[in-house]
Structures are given as structure tokens and as C-alpha cells.
Amino acid sequence: MPEEMDKPLISLHLVDSDSSLAKVPDEAPKVGILGSGDFARSLATRLVGSGFKVVVGSRNPKRTARLFPSAAQVTFQEEAVSSPEVIFVAVFREHYSSLCSLSDQLAGKILVDVSNPTEQEHLQHRESNAEYLASLFPTCTVVKAFNVISAWTLQAGPRDGNRQVPICGDQPEAKRAVSEMALAMGFMPVDMGSLASAWEVEAMPLRLLPAWKVPTLLALGLFVCFYAYNFVRDVLQPYVQESQNKFFKLPVSVVNTTLPCVAYVLLSLVYLPGVLAAALQLRRGTKYQRFPDWLDHWLQHRKQIGLLSFFCAALHALYSFCLPLRRAHRYDLVNLAVKQVLANKSHLWVEEEVWRMEIYLSLGVLALGTLSLLAVTSLPSIANSLNWREFSFVQSSLGFVALVLSTLHTLTYGWTRAFEESRYKFYLPPTFTLTLLVPCVVILAKALFLLPCISRRLARIRRGWERESTIKFTLPTDHALAEKTSHV
């Protein structure tokens with residue numbers, strides 16, 4: 001284990017062979033680093049490659065010197081803090097007290113705290129690591145920075161990872177110096193204010209997909225509900241009433257029946273809050289009143305809900321491709337062939353069923369293709385290359401087309417099954433009839449908002465008109481242009 005811990009995170013061969021990480025001249029700006037861990041090694045490598053002269057302070061420089069790039073000077077901590085004006089403190093919070101013996105040499109210098117607490121420590125301590133470091137060294141200027149950047153991102157530089165570096169501190173000159181260093185290293189500094197903001201900055205790396213929690217719980221809840229419903233209809237009912245064991249359907253067949261239901265409902269929930277927001281604006285007669293908190297949060301989570309809808313739809317397509325590979329499907333084909341022979345039927349063809357299958361498969365492929373476009377354009381690299389009109393056209397117009405195609409796909413799949421008594425197992429309606437409720441409401445509401453008497457009023461409200469205002473307001477001549485200026 002000790003031998004494995006001594007292995008460098010960054011290959012020295014790569015460091016010495018990379019021309020961008022060559023030795024820097026003596027007149028280069030000097031930067032100090034206290035610490036010899038993985039982050040300190042990556043930081044030293046990036047600083048050397050950015051043209052800085054790096055001095056690393058270690059308690060055992062002989063053992064750790066070979067782990068750093070050859071251009072970095074590794075020495076004792078007392079010598080490392082003597083000349084640099086900016087010193088990175090790359091040690092954990094519990095080791096801050098071991099640096100108190102250097103307080104005289106550190107007086108007047110800029111200390112850059114790059115540490116991160118654990119989730120338990122973050123909740124336990126009232127003050128941030130940076131504020132605690134500032135209390136131990138009152139004669140120094142402490143700046144919080146680079147704590148959201150991983151060792152790998154530092155190693156890769158601006159070619160990979162998130163380039164934004166939140167920076168906070170009480171001295172503008174110190175923040176400016178650290179910001180210039182971040183720019184020289186290929187990152188984008190973001191001023192987060194005073195050192196009191198360090199607690200919030202340190203919480204950033206601890207967050208685990210905060211915007212995805214509610215949509216994920218929603219998708220899981222829908223999946224569990226529809227899965228239980230399909231289990232009762234497709235597995236439990238034949239077992240209870242017909243003594244047929246169909247529990248083999250649970251891993252694939254029931255899952256494949258559940259996934260499109262979840263995807264369809266999630267897609268409708270992407271556009272339902274926009275309908276509710278438009279109805280609320282029409283009722284209030286103004287756009288200057290805030291939406292309720294629940295609606296505001298719903299609107300902010302539409303992207304995540306839409307991506308989960310696409311994920312479920314893609315899984316449904318994959319599961320559908322796997323259906324013919326099942327052994328149960330092969331047995332069904334053999335049994336059907338035997339029944340056809342026993343019935344002395346040489347030709348089995350139902351024109352209505354053939355057309356229904358062809359149509360609903362085609363509509364399903366079109367819906368999935370449209371959803372794929374929505375998913376691709378939601379990527380930041382693609383979304384940033386589109387102007388507002390292009391982005392709103394894809395996400396709003398094409399998204400609504402995807403919802404309509406999904407509705408037609410569901411209707412052609414169901415066909416006349418909703419009116420057949422045999423489909424109501426345990427007096428429960430077919431699953432697809434339950435999924436149609438919310439999407440049909442959204443489609444009908446969207447169609448209602450397209451009526452001229454409503455669309456013109458909504459367009460005026462979104463351009464600043466208020467029902468209670470006495471100021472006269474007229475739409476521009478190009479009404480179509482006015483409608484495209486705002487989308488909810």
C-alpha cells in the first residue's frame with residue numbers, strides 16, 4: 001500500500017516530454033505550493049506549463065521530489081514560503097494548524113485555499129475552510145479558489161473539464177492577482193464576492209446533480225406506478241382468474257410496456273407548465289406578477305424531465321428490438337403455427353392489423369427521432385450555437401410536434417382496444433388510456449391558445465400590456481413577429 005501511494009498521479013514522462021511543460025526561466029513569476037498530494041502535483045504541473053516558477057513546500061522533500069515535474073523546485077516548507085507572494089495551501093483543514101509555525105514568514109502574503117470539506121464536515125462547521133484559515137493567519141490575505149477544479153481537470157487544462165473557477169476574498173487586489181493566474185492557466189475566473197461566500201463555494205463540489213433529484217424521483221414514481229398497474233393486468237390477472245403462470249413477463253415484457261407510458265407522460269409534463277403559465281398570465285392580465293413557487297420550479301426542471309423522457313423512449317426502442325430474441329416469443333410462433341395447421345388455414349392475414357402495426361411503428365420512429373433532436377439541442381455546446389429563435393423553435397415547436405406524434409402513436413397502438421370489454425382486466429382500463437389524459441389536455445390547451453382572440457391577448461401581455469393599465473398599447477403590424485418574441 002505505501003508503494004502505491006507513492007506513485008505519481010501524473011506521469012513524469014509525459015511532463016518532461018511535453019514541450020508546453022518545459023522548464024521556465026528564472027524571471028518567471030514565482031508561486032508557492034504547500035502540500036504534496038495529488039491536487040498539489042496537478043497544480044504544479046499546470047502552473048509550470050503556464051509559465052510560472054513553482055516552489056513546493058513539503059515535510060519530506062526527498063521522498064516527494066520525484067513525484068513533481070522536474071521544473072518545479074521541491075524543498076522544505078520554510079524555504080518554499082520565503083520568496084513567493086502567492087502561496088497555494090493544498091492541505092486538508094485538520095492540517096492547517098501544522099502551518100502555524102510559518103506565520104511569521106507568511107505575513108503579508110496571499111494564501112489561496114483550495115481545500116474542500118466532506119459533506120459531514122460542511123454541515124458540522126459553521127465557518128468555511130477559508131475563513132478558518134484566515135482566522136489562523138490574520139496577517140495574511142486569504143482567497144478561496146480552484147476548489148471546484150479536479151486534479152484531472154488541472155492536468156488536462158482548458159482542453160477538458162469545466163473552465164470556470166469561482167474566486168472569493170476580502171481584498172480586491174488579491175482576487176485580481178489570483179484571477180490573472182487563473183486566466184494564465186486557461187481557466188475563467190468568476191468573482192463570487194467576499195470571503196463570507198466561501199461556505200457556498202465549498203458547497204459546490206458536494207452537490208450531486210441537484211437539478212435532477214425531483215425529475216428523477218418523478219420518473220421513478222411514474223415507473224413504479226405503471227409497472228405495478230401492468231403487473232396486475234398482465235401477470236396477476238391471468239394467474240388468479242385463468243391459472244396461467246406469466247411471471248416470466250416481469251423482466252422484459254412488463255418493463256417494455258411501462259417505459260413508453262413513463263416517457264409519454266414525462267413528455268407531456270414538459271409542456272404542461274407552459275400551458276399553466278399562459279393561463280395564469282391570461283387570468284391575471286399581466287406578466288409582472290411572479291408565478292407560484294411550485295410552478296416556477298416546474299418550469300426550471302423542464303429540461304431534465306424532457307431528457308428523462310427521451311431516455312425512457314430510447315430504452316423502450318431497445319427493449320422492443322429485444323422482444324423477438326426471447327425464448328417465449330419463439331414458443332409463441334411455434335404454437336401459432338401449430339394452431340394454424342390444426343385449423344387447416346394456409347393463409348393468415350388481417351389487413352386491419354397489418355396497417356395498424358405499420359402506422360404506429362412509423363409514428364413511433366418519427367416521435368423518437370424528433371425527441372433525439374430535442375435531446376441533442378439541449379447540450380450546452382449545441383444550445384450556445386443557436387440564437388433564441390432557433391432554440392425556441394426546436395424546443396417549443398418541434399417538442400410539441402413530438403408530443404403530437406407520440407399521441408398518434410399511442411392512439412394507433414390502442415386502436416379499438418379501449419372499447420373492447422375483454423381488455424378491462426380486473427375492471428382496469430388498458431394502460432394506454434391512462435397515459436392519454438395529460439397529453440390530450442396539453443394539446444387541446446395549445447390549440448385553444450392558437451385562437452386569434454386568445455393568442456393576440458397573450459402576445460400583448462407578454463410584450464408588457466396590463467389589463468388594469470390606462471396606457472394604450474397596440475401590437476406591431478407584423479403580428480407573427482410579435483408572437484415569436486416570447487415563449488413560455
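Glycine too: its Cβ is placed from the backbone N, Cα and C atoms.
Residue environment of Ser58 (NADP(+) binding site) contains 21 other Cβ atoms, counted within 10 Å of its Cβ in all protein chains. What Swiss-Prot lists as NADP(+) binding site is 36-39, 58-59, 91-98, Asn116, Ala151.
The Fe(3+) binding site annotation in Swiss-Prot covers Tyr229, Tyr319. The DSSP secondary structure for Tyr319 (Fe(3+) binding site) is helix. The C-beta environment of Tyr319 (Fe(3+) binding site), restricted to residues of the same chain at least 6 apart in sequence and closer than 8 Å, consists of Val252, Val255, Asn256, Leu259.
The feature heme b binding site is assigned by Swiss-Prot to His316, His409, with experimental evidence given as support. His409 (mutagenesis position): 23 other CB atoms within 10 A of its CB, across all protein chains.
According to Swiss-Prot, the domain 'Ferric oxidoreductase' annotation covers 259-407. Here the domain 'Ferric oxidoreductase' (259-407) returns a mean pLDDT of 93 for the predicted model.
Per Swiss-Prot, mutagenesis Gln281 to Ala is noted as: Loss of ferric-chelate reductase activity. Gln281 (mutagenesis position): 19 other CB atoms within 10 A of its CB, across all protein chains. In the three-state DSSP classification, Gln281 (mutagenesis position) falls within a helix.
Under mutagenesis, Swiss-Prot gives Lys287 to Ala with this note: Loss of ferric-chelate reductase activity. Listed in sequence order, Gln281, Ile461, Arg462, Gly464 are the same-chain residues at least 6 apart in sequence whose CB falls under 8 Å from the CB of Lys287 (mutagenesis position).
Annotation of the published mutagenesis Leu295 to Ala in Swiss-Prot: Loss of ferric-chelate reductase activity; the original residue is retained in the structure shown. Annotation for Leu295 (mutagenesis position): same-chain Cβ neighbours under 8 Å, separated by at least 6 residues, are Pro273, Leu276, Ala277, Leu280.
In this view, Lys303 (mutagenesis position) is surrounded by 17 other Cβ atoms within 10 Å of its Cβ, with every protein chain counted. Lys303 to Ala appears in Swiss-Prot as a published mutagenesis result, with the remark: 3-fold increase in Km for FAD.
Quoted from Swiss-Prot for the published mutagenesis Glu390 to Ala: 5-fold increase in Km for FAD. Following the DSSP three-state reduction, the secondary structure of Glu390 (mutagenesis position) is helix. Spatially close to Glu390 (mutagenesis position) yet at least six residues away along the chain is no residue at all, judged by Cβ distances under 8 angstroms.
Record note (Swiss-Prot), mutagenesis His409 to Leu: Loss of ferric-chelate reductase activity and heme b-binding. The unchanged residue is displayed.
Counting other CB atoms no more than 10 Å from each candidate's CB, the binding-site residues Ser36, Ser97, Asn116 peak at Ser36. DSSP classifies Asp38 (NADP(+) binding site) as helix under the three-state reduction.
If you count neighbouring Cβ atoms within 10 Å for each of the binding-site residues His95, His316, the highest count belongs to His316.
Here Ser36 (NADP(+) binding site) is positioned 50 angstrom away from His316 (heme b binding site), judged by their C-alpha atoms. In this structure, the CA atom of His95 (NADP(+) binding site) is 56 Å away from the CA atom of Tyr229 (Fe(3+) binding site).
For the pair Ser36 (NADP(+) binding site) and Lys303 (mutagenesis position), the C-alpha distance works out to 41 angstrom.
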